[in-house]
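Peer 1: Pasting a structure here, questions to come.
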Amino acid sequence: MMEQVCDVFDIYAICACCKVESKNEGKKNEVFNNYTFRGLGNKGVLPWKCNSLDMKYFRAVTTYVNESKYEKLKYKRCKYLNKETVDNVNDMPNSKKLQNVVVMGRTNWESIPKKFKPLSNRINVILSRTLKKEDFDEDVYIINKVEDLIVLLGKLNYYKCFIIGGSVVYQEFLEKKLIKKIYFTRINSTYECDVFFPEINENEYQIISVSDVYTSNNTTLDFIIYKKTNNKMLNEQNCIKGEEKNNDMPLKNDDKDTCHMKKLTEFYKNVDKYKINYENDDDDEEEDDFVYFNFNKEKEEKNKNSIHPNDFQIYNSLKYKYHPEYQYLNIIYDIMMNGNKQSDRTGVGVLSKFGYIMKFDLSQYFPLLTTKKLFLRGIIEELLWFIRGETNGNTLLNKNVRIWEANGTREFLDNRKLFHREVNDLGPIYGFQWRHFGAEYTNMYDNYENKGVDQLKNIINLIKNDPTSRRILLCAWNVKDLDQMALPPCHILCQFYVFDGKLSCIMYQRSCDLGLGVPFNIASYSIFTHMIAQVCNLQPAQFIHVLGNAHVYNNHIDSLKIQLNRIPYPFPTLKLNPDIKNIEDFTISDFTIQNYVHHEKISMDMAA
């Protein structure tokens, strides 16, 4: 299939349009569509006077060049024209610096304030049938008609060409099928307009990208990208060749460009001979569009937290980080480089950010972190302790599991105003809420059997008997009991989902200690999902971990630098004793971890 002229010469349109007044505006029966945004101008100026963010986007798009891609663009154009090099225009300004071309009509040119003429760092081209070069003091190109632009582009070294208005110019290029993409700003306010963007034929152009939504100059706005579809369009011979059936772009016969246009015509006659296959063009386009859509991102602050990227040489040397453990490591890196410095309850201080998500495929592996050795026995013993509904910290200490030790001391309990509480009586924490939600808590010795709501029993019953229920939730956040807990729950809510004989779990964690807590939480809820899946005769599917306040304690930073510079190993697998059918019957001996390859242990002090 023959390349289209706009594809070869990389011709785009860029514009901003507002909403225009409608008879039904504000009424219930008002109908909106893509043509709702079509207002271009009013009385020779922008209807909205000025929108600083849109101007920033316009400049970002029309000035961005990627010199590493230019050789391929140049080759494509030269091959298309069947010549070895681009002929530089000697009698016109031609910057040695690679730039984009911007093409505008006379009215648009006249609307630009004099101090901004010509548009800097761009090759300015004015399309006018009446103006001449001698009418301008500025370095600009003057063309009389659209086909002259194609001639000019064949002689220039440039990156991309952008049509920037006005309405008649847009219309002419669209009619001649000379627009590859339209970079379109939607100004979400209504203004009086007398000039409008031509209606876009949705059979010829489709929206391929939509940006974030912004506010600027008291209006919301966003940016969309239309791309020319692959539908068979009118052959560009009708645009340039000048056959009798379409004289929109006749050949010039009266100046030095005649030879150049004849070469274009000759190309069409021998199109099969000069076919070029550019399989990576779409990838290059997507890379540029990504840059455009990130125009408003603040440049990454160097050493925001006095941590230098050189501290992560191995981490940063990796081109692809697809191993699922990098979900966790990437969060740590982001927080250490860009996190907010905050004081905290413990007095240690943290770097923190808000809102992350990780997903682990339990059907493929058991996500036990490998960049440091984890205390797996402690993770399992704590989980079994939760499942039994226990609150006595001595039970774990007697098994040399010290996860809750610091939270059960006399000093810690007194700081929580739990003066009456015995040491290591942790109060109505996770296990109590899982098995006795709503029951009155007295102490760690009393028997709470058949008191409160047994949430764990209920969710297992729902999974077995009503697997499509959207109420399969387990909640540890009991507001009434928070002040009685040695430590309010960090991982507060999980929900289960059954499909196709598989069980998935999503867990929300309000407070996320990245150095110590989160690795345990990932493993614990993954094991929990395996256990519930087995007793419900299902297979484990996904564990999804949602993090709220994610933080790195200041006294963990040096240790985490070491961890981030370690390359993860393949995750291990988890095997449960298949004979266990009751969630309460599991013991530590029923869990087997196979092929746990890991780096050395990294010590970190707990901030309590």
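Placed from the backbone N, Cα and C atoms, the Cβ positions cover glycine too.
Just so you know, the substitutions we noted aren't modelled in this structure.
These came from Swiss-Prot, pasted as-is:
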ACT_SITE  CYS490  active site
BINDING   ALA16, 39-45, 106-108, 128-130, ASN144, 165-172  NADP(+) binding site
BINDING   ARG345, HIS491, GLN509, ARG510, SER511, CYS512, ASP513, ASN521, HIS551, VAL552, TYR553  dUMP binding site
DOMAIN    10-228  domain 'DHFR'
VARIANT   ALA16 to Val  In strain: Isolate Palo-Alto
VARIANT   ARG59 to Cys  In strain: Isolate FCR-3, Isolate Gambia and Isolate Palo-Alto
VARIANT   ASN108 to Thr  In strain: Isolate FCR-3, Isolate Gambia and Isolate Palo-Alto
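Tell me about the surroundings of these features in the structure.
Peer 2: Cβ-based neighbour count (10 Å, all protein chains) for CYS490 (active site) stands at 17.
A C-beta separation below 8 Å, combined with a sequence spacing of at least six in one chain, links ASN108 (variant position) to ILE164, GLY165, GLY166, VAL169.
The secondary structure of SER511 (dUMP binding site), as reduced to three states from DSSP, is extended strand.
Mean predicted confidence for the domain 'DHFR' (10-228): the pLDDT average there is 90.
Residue density at ALA16 (variant position): 24 other Cβ atoms are found within 10 A of its Cβ, drawing on all protein chains shown.
In the three-state DSSP classification, ARG59 (variant position) falls within a helix. The Cβ of ARG59 (variant position) lies under 8 Å from the Cβ of no residue that is in the same chain and 6 or more residues away along the sequence.
DSSP assigns ASN108 (variant position) to a helix.
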Peer 1: Consider the recorded positions ALA16, ARG345, ASP513 and say which one has the Cα lying nearest the Cα of VAL168 (NADP(+) binding site).
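Peer 2: Spatially nearest to VAL168 (NADP(+) binding site) by Cα position is ALA16.
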Peer 1: Considering only the recorded positions ALA16, GLY41, GLY44, THR107, CYS490, which residue has the minimal Cα-Cα separation from HIS551 (dUMP binding site)?
Peer 2: CYS490
Peer 1: What is the separation, in Å, between the Cα atoms of TYR553 (dUMP binding site) and CYS490 (active site)?
Peer 2: 16
Peer 1: For the C-alpha pair, I'd like the distance in angstrom between ARG129 (NADP(+) binding site) and GLN509 (dUMP binding site), rounded off.
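Peer 2: So the alpha carbons of ARG129 (NADP(+) binding site) and GLN509 (dUMP binding site) sit roughly 66 Å from each other.
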Peer 1: Taking the Cβ of GLN171 (NADP(+) binding site) as reference, which residues of that chain separated by at least 6 in sequence fall under 8 Å from it?
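Peer 2: For GLN171 (NADP(+) binding site), the qualifying residues are PRO198.
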Peer 1: How many Å lie between the Cα of ARG345 (dUMP binding site) and the Cα of CYS490 (active site)?
Peer 2: 14
Peer 1: Looking only at DSSP and grouping its letters into three states, which state does VAL168 (NADP(+) binding site) belong to?
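Peer 2: DSSP call for VAL168 (NADP(+) binding site): helix.
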